[in-house]
Every structure is written in structure tokens, then in C-alpha cells.
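As written in Swiss-Prot, here are the features:
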type    : residues              : note
BINDING : H98, E100, H167, D186 : Fe cation 1 binding site
BINDING : D102, D186, H243      : Fe cation 2 binding site
VARIANT : W265 to R             : In strain: ATCC 33303 / B10
DOMAIN  : 276-415               : domain 'Flavodoxin-like'
VARIANT : R285 to A             : In strain: ATCC 33303 / B10
VARIANT : R423 to A             : In strain: ATCC 33303 / B10
Amino acid sequence: MSVPPFTIRPAAPRLDGPTGPVAVAPGVHWVGALDPGLRNFDVILKTANGTTYNAYAVRGSEGVAVIDTVKAEFAGDFFARLEAVARYDEIRLIVLNHLEPDHTGAVPELLRRAPQAQVRLSPRGLPMLRALLKDDFERYDIKGVTTGQSVSLGDRICSFFTTPFVHWPDTQCTWLAAERVLFTCDLFGSHYCDGRLFNDLVGDFRFSFEYYFDRIMRPFRSFVAQVLDLIEPLDFGIIAPAHGPILRSHPRDYLTHTRRLISSWLAAETGSEKTLLIFYVSAYRATAQLAQAIHDGAAESPDVRVSLFDLEGGEITPFLDLIEEADGIALGTPTINGDAVRTIWEMLAALVDIETRGKLGAAFGSYGWSGEAVRLVETRLQGLKMRLPEPGLRVKLHPSAAELEEGRAFGRRLADHLTGRARPREVDFAEIAAR
């Protein structure tokens, strides 16, 4: 009997997983690996419940397809399970939905054992695979595929959907219509290791599912929304991700739940009122005075909502939702020992977890001797793909009345850029470096 998503079953996951392959659908087997001891993934998120590296073998009347592999340390588990369902000379197709190392760790050895196999992946994944295989790349039948292309296994066909930036540029999905299985790689995944493998058997993994989405997919939510539109017409009965439980019970509910996770963020982006957030750290109140002046100038625009935040002694994480929903941010920092202050760098580091591409960015601050902080912050904002329409504003020591007026004018110009009243302009690296 099927159950809704996240129905609470025994709280503790089972870490003693299957020793062999596991049937997912007729002719489809899980041949992945369990990693219950993992506690930190890609540096950016904690994994209290470990993770799984899900790989799949699909048997057709004319050969076998292998869809994704596992992290290199678990290649032995992968090959043992694969050998239980297929001979290497039967492997006709290797599909790489994503080239991150936790999905391609066994690829070089798999190709050595099955050199006759076709390798199919997205065109954007080709340079990554070339880097992985080095000189061996030319030895194999490797081609990029896009939406609408497919490879036949006889009575089963693997069809491909290009799904870029979910969450790397190379990501794609693979559709097995005969068994209604959609292989989504990282999409719909979760770092949750339970040897029972299926969502209707494992413990309650709601937190892991939502936390994974927040830390991995959230910066790419607009791309995820497009992919949901692309795959929604498919009559899938199973979603087979590359991490976490296989979603065989009510799989479409996970698509709906993912839409809910992103709907509020996308709705915030469509509002007519623009938002500007100003964050600052100040040693002797000089940068604080400049921040207030910028705030006052920007707030003169009736179409811009401006908020001012002193970061001293506060936590960065609570601001991330606000920043993601905002249209622009301005960061203020004094220059201390030739650099921006640590709190500002911590905020800049945290911004990699959210979508910042295309947002307005600006920097300002006071200094005593060298004044590099503003330039360094601007460079990082550009690295985050934000647009900088105005050169950063710096004042030496405490701002004068004239410099405070310059700050208000700076704020007015930022507001004009947000509302489209100013001519589009973007500061480039050469202009930053020259200051």
C-alpha cells in the first residue's frame, strides 16, 4: 500500500543495507552504495544521516544500460552489485546524468571493463569527462545528447532531457518510458542513508529532503522550475534520484512539494516594488554614518523599499532569505589591515548558497590609510555574478557633510538603477583595479 511523502515510520534509519542489487522495476536494479558515515558533503552541508550514491542497471532485450556510478571509495560495492545482474560484455550504454565525482568515481574502471559501451551525457559534460579520462577519452564512443534524443536497448529505450544548472551546467535526466522510471540524478535527492532504499519503507526524511534542496538546488531555483515544467507531462511511476530514497510511492507529490519550496521565492521576484538591503560593519561609526546616508538617499524613491542592517555581533544565516528575495544589496566595511572585515567576508561566503546572479551589488566604506576593502568586496560581488552599476564609495576617516551628501546621492543612483530610471551601466574589473 502506498503512503504519502514523508509519512513517519520508525525514526532511526537502517544502516545495514542490502549486500546485493535491489529490484526497482522490471529489468531495473539499484547497484549503488551506502555511505552512512558521511557527515559533511561538498563542504557546504552537514549530513547527519549519511547519504547514498544511487546507480542503476537497466536490462533490455539488446543489452544493458548503466545509469550513473558512485563515489570512488565505494566502487567495489558498485561493481559487486553490477556483476550480479549483468556481464560487462552485455553493457551497451553508460549514461552519465551528472559529472560530479560522487557520481563518476567508478567511470574510468567501468570503461576499462566495458570498453564497447556507448557513453552518453550532456554536451556540457563532455569537457568534464575529458578531464576525468585524460588521454583515454578518445578510446571510447562518447557523445553528447540533448532533449529528444534516445538510445535503444531493444525493448526499452533510454530518452534524455537536458536540464542544465540543476545544479551543475551538465545535468540531465533520463526517462525509461517502458517502466515509467525517471532518473533525475541530484534533483529530488536527499542525503539520507537508509538500507531499505524506498521512500515508503525508510524513516521520515522530510528534513533531509528540504535541507538538501535548500543547500544544493535553491541557488538554481529558476532552472529547477523550468525542469519541473519539462518533466511534469511524463507519466512517471518512480523517481530514481542519485542520492537518498527512491521515490516509488506517490512520486508526483515530490514534484508538487518542490514547487511549493520555490514558489514563494519566485513570487517575491515578480513584485513591482524593488528592495535594497544595506549591510555594514563599522569600527568608529564612520562606515555607519555613510550607510545611513546611502539608506536615506535610496529611500527617497517611492518605488524602492530600503532596509539597513548592522552586522556587528549578529548571525549571517537569518539574512539569506531576505537577500535572496531582494533586488540589490550594498555592503559597507572599513579597511582594516588592508582588507575588509571578517563579518563581511563571512556574508560574502554565505551568498554562494543562494541565487545572486543579476542582482544589483554595491560596496562602500571608510578607511584610514590604504582603503582596499571596497575594491575587494566589489571583486567578490562580481564573482558572484552580481551587477555593479556604480563604482564603490569610499571616504577617508569620518565623512564630512559633503561626503554624506555624496552618500545620499550614491543611494539615489542605486535606487534609479533598480527601478530602471538610470541608464544601464556596469563597472568592470579594469575600473575596479584602477582605483
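Placed from the backbone N, Cα and C atoms, the Cβ positions cover glycine too.
Minimal Cβ crowding within 10 Å, among the binding-site residues E100, D102, is found at E100. If you compare Cα positions, E100 (Fe cation 1 binding site) sits closest to H243 out of the recorded positions H243, R285, R423.
On the backbone, the CA of D186 (Fe cation 1 binding site) and the CA of H243 (Fe cation 2 binding site) stand 7 Å apart. Confidence for the domain 'Flavodoxin-like' (276-415), expressed as mean pLDDT, is 91. For H167 (Fe cation 1 binding site), the Cβ neighbour count at a 10 Å cut-off comes to 20, with all displayed protein chains included. A C-beta separation below 8 Å, combined with a sequence spacing of at least six in one chain, links H243 (Fe cation 2 binding site) to T51, T52, Y53, N54, D186, G189, S190, H191, Y192, Y212. Working note on the recorded positions H98, R285, R423: by count of other C-beta atoms within 10 Å of each C-beta, H98 ranks first.
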